[in-house]
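A short write-up of the structure that comes next.
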Amino acid sequence: MTELDTIANPSDPAVQRIIDVTKPSRSNIKTTLIEDVEPLMHSIAAGVEFIEVYGSDSSPFPSELLDLCGRQNIPVRLIDSSIVNQLFKGERKAKTFGIARVPRPARFGDIASRRGDVVVLDGVKIVGNIGAIVRTSLALGASGIILVDSDITSIADRRLQRASRGYVFSLPVVLSGREEAIAFIRDSGMQLMTLKADGDISVKELGDNPDRLALLFGSEKGGPSDLFEEASSASVSIPMMSQTESLNVSVSLGIALHERIDRNLAANR
C-alpha cells in the first residue's frame, strides 16, 4: 500500500483550510467538507473537484478510496489523530474526509436537458428526508429535484451531503421560489401532479401516463401550498389503512416514483 504523508503540525495550511470550511457562519461558500468513504466516492464519481482528501492516522486509509483518488489525481494525506480530535471537537469525528470545490448551483436548464420526471418539494425542511429523496430520485430515474422553501441555502450543506450519502452532486438539485418553479413546469409542458391524502386519482394510475410529469410533495404537516395546488393538473393519493394518517414524505416519493419506473428507466436509456 502507498505510504502516505502525515500532517503532524497544527499550523499546516491544510488544517487551517479545514477549520475555515467548517465555520457555520460562512456567507460565500466556495469550498465544502465531505465526510466518510461512501459520500467521498460518490462525490468523486459525480465529478466534484477535490483539493485534497484526508484520513486520520488512527485508522487504515480505505484502499478503494485511495485507488479512486489516485486515478483522479487527488492528493491524499493522513492527519495526526490528536489534530483530528481538535478539528471536530464536539462533533462526530469522521475517519476520512476531503475538501472540495462547490459545484456551480444547478439551474432549471440542467433539469430540462434530461428526460425523467421532476420531483418538486414544497416546504420540506427535514434534511434527512431530503437526503433520502435525493437517493431515491436518482435510483428511480428522476431527472432532478426542485427545492422550494426548504431552508437549505446551498447543496454544499454538510447535513444534506451526509443524508444523501454524497449523491446530491449526482443529479440537478435546484433551489427555487414557487413562482419560478411553476413557470418552469408550465414552460416545459409538464403536468404537475400533487401527492396528497385525498387525491383525485390513485398513485397506481401514474404508471399509465407516458408523459413526463412533475411530482409535487408538500410538507407532512402543512401539505402543498395554495400556489402549487392552483397550478396542479391533478391530485394523487396513496391508498393506505384508515388508521394511518400519513406516510413519511420520502416513503411517499418512493412509492410514486416506483409506479413511474418503467417510463423513467426507458427515458434514461
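Placed from the backbone N, Cα and C atoms, the Cβ positions cover glycine too.
Quick caveat, the model's predicted, so the values are computed rather than measured.
One mutagenesis experiment named in Swiss-Prot is F88 to A, and its note says Defective in RNA binding. As annotated by Swiss-Prot, S-adenosyl-L-methionine binding site applies to R135, R165, L195, G218, I238, L247.
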Notebook entry, point to check: According to DSSP, which of helix, strand or coil covers L247 (S-adenosyl-L-methionine binding site)?
Noted result: coil
Check: Given that the record lists R135, R165, L195, G218, I238, L247 as binding S-adenosyl-L-methionine, what is the largest C-alpha to C-alpha distance among them, in Å?
Finding: 27
Note to self: To see if you understand the setup: which same-chain residues, six or more apart in sequence, place their Cβ under 8 Å from that of L195 (S-adenosyl-L-methionine binding site)?
What the structure shows: V203, L215, L216, F217, G218, S235, V236, S237, I238, S252, L253, A256
Item checked: F88 (mutagenesis position), number of other Cβ atoms within 10 Å -> 17
Next item on the list: Between the Cα atoms of L247 (S-adenosyl-L-methionine binding site) and F88 (mutagenesis position), find the distance and write it as a whole number of Å.
Entry: 35
Check: Counting every protein chain present, what is the number of Cβ atoms, excluding its own, within 10 Å of the Cβ of R135 (S-adenosyl-L-methionine binding site)?
Finding: 20
